[in-house]
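Listed features, source Swiss-Prot:
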DOMAIN    8-98  domain 'EH 1'
DOMAIN    40-75  domain 'EF-hand 1'
BINDING   Asp53, Asp55, Asp57, Asn59, Glu64  Ca(2+) binding site
DOMAIN    146-164  domain 'EF-hand 2'
VARIANT   Asp245 to Glu  In strain: YJM 421
VARIANT   Ser258 to Asn  In strain: YJM 280, YJM 320, YJM 326, YJM 627, YJM 789 and YJM 1129
VARIANT   Asp268 to Asn  In strain: SK1, YJM 269, YJM 270, YJM 280, YJM 320, YJM 326, YJM 339, YJM 421, YJM 627, YJM 789 and YJM 1129
Amino acid sequence: MPKLEQFEIKKYWQIFSGLKPIENKVNHDQVLPILYNSKLDSSVLNKIWFLADIDDDDNLDFEEFVICMRLIFDMVNKNISSVPDELPDWLIPGSKVNLIKERKKRKQIENADLPPKKEIKVDWYMSPDDLNQYEKIYNSCAKLTDGTITFNELSTKLSTKFFNISKTDLNKVWSLINPQNLPSIDRDPTFYFIHCLRQRNDLGAEIPASLPNSLAEVCNKKQLSYDLRSSQPPTKRKEEANEVDNLRDNGQNSSSDSSGSNVLSNEDSIKQKYASLTDDQVANMREQLEGLLNYKKSEKTQGGSKLSKRINIRSITDDLDNIEQQVEVLENYLNNKRHELQALQAEIN
(Lines of atoms letter the chains of each structure in order from A and count residues from 1; the text may use other names and numbers.)
(Lines give C-alpha, C1' and ligand atoms only; values in the text may rest on other atoms or scores of the structure.)
Protein backbone atom coordinates (compact mmCIF):
# COMPACT_ATOMS: atom_id res chain seq x y z
CA MET A 1 0.00 0.00 0.00
CA PRO A 2 1.75 3.23 -1.16
CA LYS A 3 2.09 6.00 1.39
CA LEU A 4 0.22 9.30 1.33
CA GLU A 5 1.35 11.85 -1.24
CA GLN A 6 0.96 15.61 -0.92
CA PHE A 7 -1.36 15.84 -3.94
CA GLU A 8 -3.67 13.28 -2.30
CA ILE A 9 -3.93 15.36 0.85
CA LYS A 10 -4.82 18.43 -1.24
CA LYS A 11 -7.51 16.45 -3.08
CA TYR A 12 -8.99 15.18 0.19
CA TRP A 13 -8.98 18.74 1.57
CA GLN A 14 -11.04 19.95 -1.39
CA ILE A 15 -13.57 17.17 -0.80
CA PHE A 16 -13.61 17.81 2.96
CA SER A 17 -14.17 21.56 2.46
CA GLY A 18 -17.00 20.87 0.01
CA LEU A 19 -18.87 18.93 2.71
CA LYS A 20 -19.17 22.15 4.76
CA PRO A 21 -17.63 20.89 8.01
CA ILE A 22 -18.90 22.25 11.32
CA GLU A 23 -16.13 23.11 13.79
CA ASN A 24 -13.68 21.41 11.40
CA LYS A 25 -15.57 18.10 11.58
CA VAL A 26 -18.02 16.21 9.38
CA ASN A 27 -20.58 13.70 10.62
CA HIS A 28 -21.65 10.39 9.10
CA ASP A 29 -24.60 11.87 7.20
CA GLN A 30 -22.31 14.37 5.47
CA VAL A 31 -19.91 11.62 4.38
CA LEU A 32 -22.69 9.15 3.49
CA PRO A 33 -22.93 10.09 -0.24
CA ILE A 34 -19.20 9.37 -0.65
CA LEU A 35 -19.54 6.06 1.18
CA TYR A 36 -22.57 5.06 -0.88
CA ASN A 37 -20.99 6.01 -4.22
CA SER A 38 -17.99 3.79 -3.51
CA LYS A 39 -20.28 0.75 -4.03
CA LEU A 40 -18.41 -1.06 -1.26
CA ASP A 41 -20.27 -3.45 1.00
CA SER A 42 -21.83 -1.79 4.03
CA SER A 43 -19.85 -4.04 6.40
CA VAL A 44 -16.60 -2.84 4.75
CA LEU A 45 -17.64 0.81 5.00
CA ASN A 46 -18.60 0.35 8.63
CA LYS A 47 -15.14 -1.03 9.45
CA ILE A 48 -13.43 1.83 7.59
CA TRP A 49 -15.47 4.38 9.56
CA PHE A 50 -14.56 2.68 12.84
CA LEU A 51 -10.82 2.76 12.03
CA ALA A 52 -10.94 6.39 10.87
CA ASP A 53 -12.94 7.70 13.85
CA ILE A 54 -9.98 7.39 16.22
CA ASP A 55 -11.46 9.50 19.03
CA ASP A 56 -14.84 7.67 18.81
CA ASP A 57 -16.94 10.85 18.66
CA ASP A 58 -18.95 9.76 15.57
CA ASN A 59 -17.39 12.63 13.58
CA LEU A 60 -14.28 12.94 11.44
CA ASP A 61 -11.83 15.80 11.61
CA PHE A 62 -9.62 16.35 8.55
CA GLU A 63 -6.91 13.91 9.65
CA GLU A 64 -9.51 11.20 10.28
CA PHE A 65 -11.24 12.06 7.00
CA VAL A 66 -7.94 11.48 5.15
CA ILE A 67 -7.71 8.01 6.70
CA CYS A 68 -11.29 7.23 5.67
CA MET A 69 -10.81 8.41 2.08
CA ARG A 70 -7.49 6.61 1.64
CA LEU A 71 -8.89 3.28 2.80
CA ILE A 72 -11.93 3.70 0.53
CA PHE A 73 -9.79 4.49 -2.52
CA ASP A 74 -7.43 1.59 -1.78
CA MET A 75 -10.39 -0.81 -1.63
CA VAL A 76 -12.03 0.59 -4.77
CA ASN A 77 -8.75 0.53 -6.72
CA LYS A 78 -7.98 -2.95 -5.33
CA ASN A 79 -4.70 -1.82 -3.80
CA ILE A 80 -5.78 -3.88 -0.79
CA SER A 81 -8.05 -6.93 -0.75
CA SER A 82 -9.54 -6.25 2.68
CA VAL A 83 -9.68 -3.55 5.33
CA PRO A 84 -6.89 -4.02 7.91
CA ASP A 85 -7.84 -4.76 11.51
CA GLU A 86 -5.57 -1.94 12.66
CA LEU A 87 -4.24 1.19 10.97
CA PRO A 88 -0.71 0.94 9.55
CA ASP A 89 1.76 3.21 11.31
CA TRP A 90 2.30 5.44 8.26
CA LEU A 91 -1.45 6.25 8.15
CA ILE A 92 -1.69 7.27 11.82
CA PRO A 93 -1.42 11.07 12.32
CA GLY A 94 1.18 12.14 14.88
CA SER A 95 -1.49 13.90 16.93
CA LYS A 96 -3.50 10.66 17.22
CA VAL A 97 -0.76 8.22 18.30
CA ASN A 98 -1.72 8.33 21.98
CA LEU A 99 -5.41 7.87 21.15
CA ILE A 100 -4.56 4.77 19.11
CA LYS A 101 -2.62 3.30 22.05
CA GLU A 102 -5.53 3.98 24.41
CA ARG A 103 -7.95 2.35 21.98
CA LYS A 104 -5.80 -0.81 21.83
CA LYS A 105 -5.68 -1.01 25.62
CA ARG A 106 -9.46 -0.62 25.90
CA LYS A 107 -9.99 -3.32 23.32
CA GLN A 108 -7.71 -5.74 25.17
CA ILE A 109 -9.52 -5.10 28.47
CA GLU A 110 -12.95 -5.49 26.85
CA ASN A 111 -11.95 -8.75 25.16
CA ALA A 112 -10.62 -10.11 28.45
CA ASP A 113 -13.89 -9.30 30.25
CA LEU A 114 -16.15 -10.66 27.54
CA PRO A 115 -17.73 -14.08 28.18
CA PRO A 116 -17.60 -16.68 25.40
CA LYS A 117 -19.90 -15.71 22.58
CA LYS A 118 -23.22 -17.50 22.42
CA GLU A 119 -25.14 -17.97 19.23
CA ILE A 120 -27.95 -15.42 19.08
CA LYS A 121 -31.12 -16.68 17.42
CA VAL A 122 -33.61 -14.49 15.61
CA ASP A 123 -36.68 -13.66 17.70
CA TRP A 124 -39.59 -13.46 15.26
CA TYR A 125 -41.90 -11.60 17.68
CA MET A 126 -42.49 -8.00 16.59
CA SER A 127 -43.49 -5.44 19.23
CA PRO A 128 -45.83 -2.53 18.40
CA ASP A 129 -42.79 -0.23 18.21
CA ASP A 130 -41.14 -2.63 15.76
CA LEU A 131 -44.26 -2.70 13.61
CA ASN A 132 -44.48 1.10 13.54
CA GLN A 133 -40.86 1.37 12.47
CA TYR A 134 -41.22 -1.28 9.76
CA GLU A 135 -44.43 0.35 8.53
CA LYS A 136 -42.52 3.60 7.95
CA ILE A 137 -39.82 1.78 5.98
CA TYR A 138 -42.47 -0.12 4.00
CA ASN A 139 -44.35 3.08 3.14
CA SER A 140 -41.14 4.82 2.05
CA CYS A 141 -40.36 2.12 -0.54
CA ALA A 142 -41.39 2.39 -4.18
CA LYS A 143 -43.94 -0.33 -4.93
CA LEU A 144 -45.08 -2.14 -8.06
CA THR A 145 -48.65 -1.77 -9.30
CA ASP A 146 -49.78 -4.74 -7.19
CA GLY A 147 -48.35 -3.19 -4.01
CA THR A 148 -45.33 -5.51 -3.77
CA ILE A 149 -41.67 -4.49 -3.34
CA THR A 150 -38.59 -5.77 -5.21
CA PHE A 151 -35.34 -6.98 -3.67
CA ASN A 152 -33.34 -4.10 -5.15
CA GLU A 153 -35.69 -1.50 -3.67
CA LEU A 154 -35.61 -3.04 -0.21
CA SER A 155 -31.86 -3.74 -0.14
CA THR A 156 -31.04 -0.18 -1.26
CA LYS A 157 -33.31 1.27 1.42
CA LEU A 158 -31.96 -0.95 4.23
CA SER A 159 -28.30 -0.50 3.28
CA THR A 160 -28.61 3.14 4.34
CA LYS A 161 -30.02 2.14 7.75
CA PHE A 162 -28.18 -1.07 8.68
CA PHE A 163 -24.40 -0.77 8.37
CA ASN A 164 -23.44 -4.15 9.82
CA ILE A 165 -25.11 -6.31 7.18
CA SER A 166 -23.50 -7.56 4.00
CA LYS A 167 -24.87 -8.35 0.55
CA THR A 168 -24.66 -12.01 1.50
CA ASP A 169 -26.90 -11.35 4.51
CA LEU A 170 -29.43 -9.56 2.30
CA ASN A 171 -29.51 -12.43 -0.20
CA LYS A 172 -29.80 -15.11 2.50
CA VAL A 173 -32.72 -13.42 4.26
CA TRP A 174 -34.46 -12.73 0.92
CA SER A 175 -34.26 -16.44 0.04
CA LEU A 176 -35.48 -17.30 3.53
CA ILE A 177 -38.67 -15.21 3.47
CA ASN A 178 -39.25 -15.66 -0.28
CA PRO A 179 -39.11 -19.46 -0.76
CA GLN A 180 -41.07 -19.23 -4.02
CA ASN A 181 -38.35 -16.95 -5.46
CA LEU A 182 -40.90 -14.34 -6.51
CA PRO A 183 -39.59 -11.12 -8.12
CA SER A 184 -41.31 -9.08 -5.38
CA ILE A 185 -42.98 -9.58 -2.00
CA ASP A 186 -45.94 -8.03 -0.20
CA ARG A 187 -46.31 -6.38 3.20
CA ASP A 188 -46.00 -9.29 5.66
CA PRO A 189 -42.84 -10.90 4.21
CA THR A 190 -41.35 -7.40 3.93
CA PHE A 191 -41.80 -6.89 7.68
CA TYR A 192 -40.10 -10.21 8.45
CA PHE A 193 -37.30 -9.36 6.01
CA ILE A 194 -36.61 -6.08 7.86
CA HIS A 195 -37.06 -7.69 11.30
CA CYS A 196 -34.52 -10.45 10.64
CA LEU A 197 -31.93 -8.09 9.14
CA ARG A 198 -32.34 -5.64 12.00
CA GLN A 199 -31.42 -8.33 14.53
CA ARG A 200 -28.54 -9.40 12.32
CA ASN A 201 -27.31 -5.80 12.26
CA ASP A 202 -27.90 -4.88 15.91
CA LEU A 203 -27.24 -8.17 17.71
CA GLY A 204 -25.24 -10.25 15.26
CA ALA A 205 -28.04 -12.83 15.24
CA GLU A 206 -27.52 -15.89 13.06
CA ILE A 207 -29.72 -16.08 9.98
CA PRO A 208 -31.80 -19.28 10.35
CA ALA A 209 -31.89 -21.95 7.67
CA SER A 210 -35.69 -22.18 7.76
CA LEU A 211 -38.76 -20.37 9.03
CA PRO A 212 -41.13 -21.49 11.81
CA ASN A 213 -44.18 -23.25 10.37
CA SER A 214 -46.52 -20.35 11.14
CA LEU A 215 -44.30 -17.88 9.28
CA ALA A 216 -43.65 -20.28 6.43
CA GLU A 217 -47.39 -20.30 5.71
CA VAL A 218 -47.42 -16.50 5.54
CA CYS A 219 -44.38 -16.32 3.26
CA ASN A 220 -45.57 -19.17 1.02
CA LYS A 221 -49.01 -17.75 0.33
CA LYS A 222 -49.66 -17.05 -3.32
CA GLN A 223 -50.15 -13.51 -4.53
CA LEU A 224 -53.39 -12.67 -6.28
CA SER A 225 -52.96 -13.04 -10.05
CA TYR A 226 -54.34 -10.35 -12.37
CA ASP A 227 -53.41 -12.21 -15.59
CA LEU A 228 -56.53 -13.23 -17.52
CA ARG A 229 -54.37 -15.40 -19.77
CA SER A 230 -53.19 -17.46 -16.81
CA SER A 231 -53.23 -21.23 -17.35
CA GLN A 232 -54.61 -21.94 -13.88
CA PRO A 233 -57.06 -24.87 -13.81
CA PRO A 234 -60.77 -24.00 -13.51
CA THR A 235 -62.12 -23.77 -9.97
CA LYS A 236 -64.89 -25.86 -8.52
CA ARG A 237 -67.09 -22.78 -8.39
CA LYS A 238 -66.80 -22.37 -12.15
CA GLU A 239 -67.66 -26.05 -12.74
CA GLU A 240 -70.77 -25.68 -10.60
CA ALA A 241 -71.72 -22.53 -12.49
CA ASN A 242 -71.35 -24.37 -15.81
CA GLU A 243 -73.59 -27.18 -14.57
CA VAL A 244 -76.25 -24.63 -13.62
CA ASP A 245 -75.96 -23.01 -17.06
CA ASN A 246 -76.45 -26.40 -18.76
CA LEU A 247 -79.57 -27.10 -16.73
CA ARG A 248 -80.93 -23.67 -17.62
CA ASP A 249 -80.28 -24.31 -21.31
CA ASN A 250 -82.26 -27.57 -21.07
CA GLY A 251 -85.24 -25.72 -19.60
CA GLN A 252 -84.96 -27.01 -16.04
CA ASN A 253 -86.09 -24.09 -13.87
CA SER A 254 -84.93 -25.80 -10.67
CA SER A 255 -81.43 -24.53 -11.45
CA SER A 256 -82.24 -21.21 -9.79
CA ASP A 257 -82.71 -22.97 -6.41
CA SER A 258 -79.46 -24.89 -6.86
CA SER A 259 -77.62 -21.70 -7.76
CA GLY A 260 -78.98 -19.93 -4.68
CA SER A 261 -77.81 -22.73 -2.37
CA ASN A 262 -74.38 -22.65 -4.02
CA VAL A 263 -74.13 -18.91 -3.33
CA LEU A 264 -75.03 -19.40 0.35
CA SER A 265 -72.57 -22.26 0.68
CA ASN A 266 -69.88 -20.20 -1.01
CA GLU A 267 -70.54 -17.24 1.31
CA ASP A 268 -70.25 -19.49 4.39
CA SER A 269 -66.94 -20.91 3.16
CA ILE A 270 -65.63 -17.38 2.55
CA LYS A 271 -66.58 -16.31 6.09
CA GLN A 272 -64.83 -19.35 7.57
CA LYS A 273 -61.75 -18.73 5.42
CA TYR A 274 -61.34 -15.12 6.55
CA ALA A 275 -62.41 -15.52 10.21
CA SER A 276 -58.80 -15.73 11.44
CA LEU A 277 -57.48 -12.75 9.47
CA THR A 278 -56.31 -9.53 11.15
CA ASP A 279 -57.76 -6.14 10.23
CA ASP A 280 -54.61 -5.25 8.27
CA GLN A 281 -54.77 -8.51 6.32
CA VAL A 282 -58.45 -7.98 5.59
CA ALA A 283 -57.82 -4.43 4.38
CA ASN A 284 -54.93 -5.59 2.20
CA MET A 285 -56.96 -8.43 0.68
CA ARG A 286 -59.90 -6.10 0.12
CA GLU A 287 -57.63 -3.69 -1.76
CA GLN A 288 -56.34 -6.52 -3.97
CA LEU A 289 -59.83 -7.85 -4.69
CA GLU A 290 -61.16 -4.40 -5.53
CA GLY A 291 -58.20 -3.90 -7.85
CA LEU A 292 -58.98 -7.17 -9.61
CA LEU A 293 -62.68 -6.28 -9.75
CA ASN A 294 -61.96 -2.94 -11.44
CA TYR A 295 -59.57 -4.65 -13.84
CA LYS A 296 -62.14 -7.29 -14.80
CA LYS A 297 -64.82 -4.62 -15.29
CA SER A 298 -62.55 -2.64 -17.60
CA GLU A 299 -61.78 -5.80 -19.59
CA LYS A 300 -65.48 -6.56 -19.91
CA THR A 301 -66.26 -3.08 -21.26
CA GLN A 302 -63.47 -3.32 -23.85
CA GLY A 303 -65.27 -5.90 -25.92
CA GLY A 304 -63.48 -4.93 -29.12
CA SER A 305 -59.98 -5.92 -28.02
CA LYS A 306 -58.32 -9.09 -29.26
CA LEU A 307 -57.93 -10.40 -25.75
CA SER A 308 -61.59 -10.06 -24.87
CA LYS A 309 -62.58 -12.07 -27.94
CA ARG A 310 -60.71 -15.06 -26.58
CA ILE A 311 -62.31 -14.82 -23.13
CA ASN A 312 -65.56 -16.50 -22.23
CA ILE A 313 -67.93 -13.66 -21.24
CA ARG A 314 -69.82 -15.93 -18.90
CA SER A 315 -66.64 -16.83 -16.95
CA ILE A 316 -65.84 -13.12 -16.57
CA THR A 317 -69.33 -12.50 -15.20
CA ASP A 318 -68.86 -15.37 -12.76
CA ASP A 319 -65.56 -13.89 -11.63
CA LEU A 320 -67.11 -10.45 -11.15
CA ASP A 321 -69.98 -11.86 -9.10
CA ASN A 322 -67.65 -13.92 -6.94
CA ILE A 323 -65.24 -11.02 -6.33
CA GLU A 324 -68.08 -8.64 -5.46
CA GLN A 325 -69.36 -11.23 -3.00
CA GLN A 326 -65.93 -11.60 -1.37
CA VAL A 327 -65.52 -7.82 -1.12
CA GLU A 328 -68.94 -7.55 0.56
CA VAL A 329 -68.08 -10.32 3.05
CA LEU A 330 -64.75 -8.69 3.83
CA GLU A 331 -66.41 -5.30 4.36
CA ASN A 332 -68.92 -6.83 6.77
CA TYR A 333 -66.14 -8.68 8.61
CA LEU A 334 -64.06 -5.50 8.88
CA ASN A 335 -67.03 -3.51 10.19
CA ASN A 336 -67.77 -6.19 12.81
CA LYS A 337 -64.15 -6.12 13.98
CA ARG A 338 -64.29 -2.34 14.27
CA HIS A 339 -67.46 -2.56 16.38
CA GLU A 340 -65.79 -5.14 18.63
CA LEU A 341 -62.78 -2.86 19.05
CA GLN A 342 -64.99 0.11 19.90
CA ALA A 343 -66.85 -1.99 22.46
CA LEU A 344 -63.60 -3.11 24.08
CA GLN A 345 -62.33 0.47 24.20
CA ALA A 346 -65.59 1.59 25.78
CA GLU A 347 -65.26 -1.09 28.49
CA ILE A 348 -61.67 -0.05 29.22
CA ASN A 349 -62.63 3.62 29.50
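Just so it is clear, glycine is given a Cβ too, placed from its N, Cα and C backbone atoms.
In the three-state DSSP reading, Asp55 (Ca(2+) binding site) counts as coil. Within 8 A of the CB centroid of the Ca(2+) site residues Asp53, Asp55, Asp57, Asn59, Glu64, the other residues of that chain are Lys25, Ala52, Ile54, Asp56, Asp58, Leu60, Asp61. Counting other CB atoms no more than 10 Å from each candidate's CB, the binding-site residues Asp55, Glu64 peak at Glu64.
This prediction places the mean pLDDT of the domain 'EH 1' (8-98) at 89.
The Cβ of Asp53 (Ca(2+) binding site) has Asn59, Leu60, Glu64 as same-chain neighbours under 8 Å, each 6 or more residues away in sequence. Proximity of distant same-chain residues to the domain 'EF-hand 2' (146-164), defined by a Cβ-Cβ separation under 8 Å and at least 6 residues beyond the stretch ends, is recorded for 32, 36, 42-43, 45-46, 49, 137-138, 140, 170, 174, 182-187, 190, 193-194, 197-198, 200-202, 204, 223-224, 226, 284, 287-288, 291. Same-chain residues lying 6+ beyond the ends of the domain 'EF-hand 1' (40-75) with a Cβ under 8 Å from its Cβ atoms: 1, 4, 8-9, 12-13, 15-16, 21, 24-28, 31, 34, 83-84, 86-87, 91, 93, 95-96, 99-100, 103, 159, 162-167. The DSSP breakdown of the domain 'EF-hand 2' (146-164), given as helix, strand and coil counts, is 9 helix, 2 strand, 8 coil.
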